[in-house]
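Have a look at the structure below before the remarks.
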Amino acid sequence: MLGLTEAEKIKICLQKQVNSSFSLHNGFGGNLYATEEKRMFELVKPKAGASVLNQSTWIGFGDSRTDQSNSAFPRSADVSAKTADKFRSLSGGSLMLSMFGPPGKVDYLYQGCGKHKVFYEGVNWSPHAAIDCYRKNWTDIKLNFQKSIYELASQSHCMSLVNALDKTIPLQVTKGVAKNCNNSFLKNPALYTQEVKPLEQICGEENLAFFTLPTQFGTYECKLHLVASCYFIYDSKEVYNKRGCGNYFQVIYDSSGKVVGGLDNRVSPYTGNSGDTPTMQCDMLQLKPGRYSVRSSPRFLLMPERSYCFDMKEKGPVTAVQSIWGKGRESDTAVDQACSSTPGCMLIQKQKPYIGEADDHHGDQEMRELLSGLDYEARCISQSGWVNETSPFTEEYLLPPKFGRCPLAAKEESIPKIPDGLLIPTSGTDTTVTKPKSRIFGIDDLIIGLLFVAIVEAGIGGYLLGSRKESGGGVTKESAEKGFEKIGNDIQILRSSTNIAIEKLNDRISHDEQAIRDLTLEIENARSEALLGELGIIRALLVGNISIGLQESLWELASEITNRAGDLAVEVSPGCWIIDNNICDQSCQNFIFKFNETAPVPTIPPLDTKIDLQSDPFYWGSSLGLAITAAISLAALVISGIAICRTK
């Protein structure tokens, strides 16, 4: 280049832009000044009602409110046609009606498979049904039945009613009926009677019968059966046998002779009440497949003839929907109580009375809204509702049970903020960039760019190092290594400290349910605090990587200017050039520094800064993926801030 006199020199630099409107963001290996900032995540609010994690892996069991074959459908339904198609339903039916088979009631073969099971049935066996059969009020039996169904369903992929058990009954008995059972009797248990003419101490023969619980029913595998062990309860021996010969007993034995259910008044006392009519009690037994025997005192034999079978192959969520009548009909709370006392069961309850559209009892708008989420897939389902947003934080603690990628409770002000808008890098403390060191721009250097930060979902993938595109731009692996090493170490420290705290909390577990709930809440809070800490580390790493990337991008821009200038300009310091005003006039300067004011600055490839936080099942309780992608684009606007400074 020709020598230049002082009078001919013009110094062109990148103008300083930082002022009081900028905020400083510190990061690993580099800092940023920014005109704006935003939280890494916003708080989400759960939607009330039911939803599912996967549309292809759930099944429902219902009645007329989910029955597409009902003549009043869809006005009679509380779900959409799409959701009704997922239900196994029949108007007038219920799982308990099919289990016991009272005379004159709907008897439907409930069966199906799904990881998540939704139960919206039960109202058809309620006080309004007025089922007697030696029992004026069946609510406590219904409660135990529904609870057992929910418990076993939560551990099984498939379930089915077994409506005909193989059995062997004694020759001396015949099918019996009862006046208070519509002159008939239940299909399960079946009543068998023995005609006897009692003499002193002689009351007929003891009944001995057998039934077999199958290992398979049709295509359904049976690892465990729910069996109703029913027996009569007498207030006194005299009520059972007025001549005083013998005591009542009805006992079920397994193949080894062990008692598994029933009542034996030979060893257990009578109630001592003053009633003259027995009542029937039914206990819910969970029995493995096999051959069982039933022994009963003369006169009466109650024989198990049905069961529900479960394959016990897969644990999954259970949702129970409150099943009540509209005005004028008496309901019970058995479904509510059963679900609330069963681990893993989410209860959906109305806040208002049931008001139907098709009639008083079918097509309630509030219930339709609560069940509308069954049309969608959620990221998280819980007792508090369902969430489909990707944010890991919610304002309120989500009540258990909960499944999926559930957000943790956090205060908005505790969520870290990341820089946004106009960004200017500082040189920071990074020493791994080697292009060359004099090229690293400090706080006195300008860059005007647009930063687009998108928070996207990612699967479990461990920690991914930032990568540099072959064509230039982005973060070098070397410049990110120290930051990633630090984030890895800090996260391990956080997790170790949290796990130690959780172990201490475990020592405080007692059998008191409230203490366990309190413990669960404390663990959730510990998880939230740890995640916020990890996000703080991620934010610092992100800021550092963006800062380094911007510095590199600025260096590439400076290199482009130097290359265009050739011998017409001398770079005297990072971002500053001296030219001869007589040799390079305004149009020449426009060509070098403003690219003729026509061609944009070549777009810098996106800054690839991805981080996947791998979830630890013990630590998080569900799979949680975070990915932060930062992209930087420089346009012709970059050059518009260049100022010309004359030096003599």
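Using N, Cα and C of the backbone, Cβ positions are placed for all residues, glycine too.
Keep in mind that this structure shows the original residues, not the substituted ones.
Under the heading active site, nucleophile, Swiss-Prot lists S64. On its own chain, S64 (active site, nucleophile) has N70, S76, S89, L90, S91, G92, H362 as residues at least 6 apart in sequence with a Cβ closer than 8 Å to its own Cβ.
Taken residue by residue with DSSP, D359 (active site, charge relay system) is part of a strand. In sequence order, A72, S76, G326 are the residues near D359 (active site, charge relay system), counting only same-chain partners six or more apart with C-beta under 8 A. Feature annotation from Swiss-Prot assigns active site, charge relay system to D359 (among others).
The active site, charge relay system annotation in Swiss-Prot covers H362 (among others).
According to Swiss-Prot, the natural variant D276 to N carries the following note: In HMV-II adapted variant. For D276 (variant position), the same-chain residues 6+ apart in sequence whose C-beta sits under 8 angstroms from its C-beta are D235, V239.
DSSP assigns S64 (active site, nucleophile) to a helix in the three-state reduction. A simple way to gauge crowding: the CB of H362 (active site, charge relay system) has 22 other CB atoms within 10 angstroms, across all the protein chains here.
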